[in-house]
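Report on one structure; see the data block that follows.
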Amino acid sequence: MSERAKLQKKKKVTEDLLDSLLLLPPWRNFAISQSHQSIIESSSQRLPEKMRIDENEGVSASSKHLVFAYYVTGHGFGHATRVVEVVRHLIAAGHDVHVVTGAPDFVFTSEIQSPRLKIRKVLLDCGAVQADALTVDRLASLEKYVETAVVPRAEILETEVEWLHSIKADFVVSDVVPVACRAAADAGIRSVCVTNFSWDFIYAEYVMAAGYHHRSIVWQIAEDYSHCEFLIRLPGYCPMPAFRDVIDVPLVVRRLHKSRKEVRKELGIAEDVNVVILNFGGQPSGWNLKETSLPTGWLCLVCGASETLELPPNFIKLAKDAYTPDIIAASDCMLGKIGYGTVSEALSYKVPFVFVRRDYFNEEPFLRNMLEFYQCGVEMIRRDLLMGQWTPYLERAVSLKPCYEGGINGGEIAAHILQETAIGRHCASDKLSGARRLRDAIILGYQLQRVPGRDIAIPEWYSRAENELGQSAGSSPTVQANENNSLVESCIDDFDILQGDVQGLSDTCTFLKSLAMLDAIHDSEKSTEKKTVRERKAAGGLFNWEEEIFVARAPGRLDVMGGIADYSGSLVLQMPIREACHVAVQRNLPGKHRLWKHAQARQQAKGQVPTPVLQIVSYGSEISNRAPTFDMDLSDFMDGDEPISYEKARKFFAQDPAQKWAAYVAGTILVLMIELGVRFEDSISLLVSSAVPEGKGVSSSAAVEVASMSAIAAAHGLSIDPRDLAILCQKVENHIVGAPCGVMDQMTSSCGEANKLLAMICQPAEVVGLVEIPNHVRFWGIDSGIRHSVGGADYRSVRVGAYMGRKMIKSMASSILSPSASSANGGNPEELEDEGIDLLEAEASLDYLCNLSPHRYEARYADKLPDIMLGQTFIEEYADHDDPVTVIDQKRSYSVKAPARHPIYENFRVKTFKALLTSATSDEQLTALGGLLYQCHYSYSACGLGSDGTNRLVQLVQGMQHNKSNSEDGTLYGAKITGGGSGGTVCVVGRNSLRSSQQILEIQQRYKAATGYLPLIFEGSSPGAGKFGYLRIRRRISL
């Protein structure tokens, strides 16, 4: 073979290997970085004009000079610092790089001194707007993005296309500016993104809080990303479905300039002194640093401190130009907020990272999981950060043994891939525009867009956490009798059940089994296992196993009929579902309570004798991005001799959004104190384990509240009627959590019975009976995968609109009754008498919209209510809408007619539905029941509480119902969105038959094909908390 032929063959093999990068599976636990490295190393002897990477020399120069345009997001320094590493290698290879950024020049020029680096100070996105170092303002972030990138979009695209042509750019790189990808496509230049997250995923959460009218922002961002050729994905990544192809690389980390010894010598710090670096991204921290914050003998190096900030003697202010990677590597641990830069450097230099959560940033759970997997992370509660209670966290951090051994040359490898692509590799074959390529995607509860046919790449740890909570879509709806019996026997072996009965409930037996395993976890802290879920470790030390434990259970609910009409006084029909929340409670004398180390430090700092402390562990934190534990001194609930107000409690729990969930649990204690005069003298340990998935519209919050209050009441000998307990739990959600829900959720969870519908008139909470579900009728819930929240903007605005409508109706009725108004309008007393003065008087004092009949509404008020009204206009005319749990935003326009009309008609539909359930069995009966569900669904949509996912599910049910091949044996008859709407679960009614279940599974698969999400199916029922009672148990000590 000739020399030329040999070279050509080697070239072809190398090209095939490089091309295979695009086909590699999602990178897990960094193992794949070795595969990438071997491919790259195999190219080191390729043709001279091609690039190669040498272990010592980095990216070698190509004979083809290239011009790169590198766009950097405006969010923080972390993106800019990792871009430096990639740019440094590109410039070393002889290319020009134009960096488009809003970051200060020194971030780049301190590392790269080359005329080939060009910096253009332009900001084309805004990232997340932060109120301070730890708090993201979600609405402000969306508004700022609109102002920065949406309003001037046409001008931006025109300017960027012109600029790209002017610099003769060969290739565009984005980290991770959306519009840059579209600008590159318009300029006819190929582009690639380099990132660990994308802004469509981050903003999808903000849309939920700000309202779905902002949804177009997410769609546009995804469409922009879809124009790039592929994604170079960094470790700790989020799902990013808008990208066509993915190449995974190792960590991109800034190189070290000096050794630990050199840095400490320059700073005058001895080798044996423990050092923590305080690193919050250069943002002002806003708290007072105290000498007592550190353990004795420690020093703290402060990054980004203002010139005027006075520091205690054991704190050292670092120079503005201090090179942070060297300082981190020379420290014993780091204290800061999680971001890609801090996490990657902590892992690379094996420096334990004490982190404080940021609010509302979806990137964080993925980075946090990676940090904790490699034994490199300790979470600090925000309260302890601000109060200076750092010692237990720092001491815990230096006991860790970080074990990350993966690659840290991601910048080098990314530069290699970019150069290879720019000189002609991986040419794009798909010339369709991004908008035509993308399809709907539902990912981790958010509505996004995806490239069809590509794996969405949900991280394995997330799926595992879902399965552990019993929330897997593939989980079996029933437990076989023999399996159930073995579970019962097993839990009886583990515990003496001193009071109560498990009632054959398999989930209760499973919970008791998990309780029995906790003391094993506690005793095996020296376990050789690489990673134990943090919440399990915390739960392992929660209970004293020699003392009694009280267990309560409360199910979620399926909203069959009624929904949001509950706060307007409607009749509702609710079914308790199979999935439930379990809560275990134990009382302890304060002196004998096992306290977590930071709780001990807090009490010692106060210099007080042991006082009652509440400690809570909640399972499922990994999939809901919240802290797994919460603790407080119960004295914090007291103001002198009286309990604090609900308003103060709401502010107390809102201080740290990562721990706001505790309001649902701990709030039950304060309600008992305020409403029943209970005082708590003992410490309380409480474990929450809920299989009712959050954000699905099946009342996960009510199940937690009811189970928590039931268990606490049982442990303290309080006997509370189930109805009264439900009303108390509603106060938790309304007044302490601050969510404007009605009472039907808590009432169903507390008073419901298995396989029956709870019928209740919400005025405010009159249970009118239990309705037997006929044997031939069955209800299912199908989860749309879209997170739902009654605290969201859409639910709240619809409630405000309904109360506005009620106030207007009352005002109109009063006006008609007024003699002066009647004569002014040309009316006469006889006409008034014909209409019915009693009727008008009742409407003038209308307590609930549902007490107004549909025909009366249409005859007198429908054409007089406005479709929309500005909040300020309403307040000027009517003063207030008389709703104790919502506030009118004067600058916002509210829909009025649809939200007011909905409960009036819904109440009529529910009454009809209830009557139909007791009518003769027939297809007409089922058809009528289904028709009422459809009516309800479209009424929700008219109010603005629909969603693409729930609409799609209802359409799939309709298609199944009207499919000719199914018409002879019709099984599904109707479907509707449930609860607060805007996502969540769809309720389906059908014939109780095997064919119906098969059709439900078929809908599940069709939905997955359309959205990439396999929905949960809720079927079956279980008893409410009142019917279950409680268990009083004691651990059996094995001999």
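All residue numbers here begin at 1 and follow the chain in the order shown.
In case you wondered, yes, glycine gets a Cβ from its N, Cα and C as well.
Note: Asp745 (active site, proton acceptor) has non-local neighbours Arg557, Gln574, Ser699, Ser701, Ala702, Gly979, i.e. same-chain residues 6+ apart with C-beta under 8 A of its own C-beta. Look at Swiss-Prot and you will find Asp745 tagged as active site, proton acceptor, backed by similarity to another entry.
The feature ATP binding site is assigned by Swiss-Prot to Pro693, Glu694, Gly695, Lys696, Gly697, Val698, Ser699, Ser700, Ser701, Ala702, Ala703, with sequence analysis given as support. Other C-beta atoms found within 10 angstroms of the C-beta of Pro693 (ATP binding site) number 24, with every protein chain shown included.
In this view, Glu705 (mutagenesis position) is surrounded by 34 other Cβ atoms within 10 Å of its Cβ, with every protein chain counted. Under the heading of mutagenesis, Swiss-Prot lists Glu705 to Lys and annotates it as follows: In ara1-1; arabinose sensitivity and loss of kinase activity.
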Inter-residue Cα distance where the pair is Glu705 (mutagenesis position) and Gly695 (ATP binding site), in Å: 15
The one of Gly695, Gly697 whose CB sees the fewest other CB atoms within 10 Å, among these binding-site residues: Gly695
Packing count at Ala703 (ATP binding site) (other Cβ atoms within 10 Å of its Cβ): 35
Residues within 8 Å of the Pro693, Glu694, Gly695, Lys696, Gly697, Val698, Ser699, Ser700, Ser701, Ala702, Ala703 Cβ centre (excluding the ATP site residues themselves): Gly556, Val692
Pairwise CA distance, Pro693 (ATP binding site) versus Glu705 (mutagenesis position), rounded so that it is a whole Å: 14
Lowest local Cβ density (other Cβ within 10 Å) among binding-site residues: Ser699, Ser701: Ser701
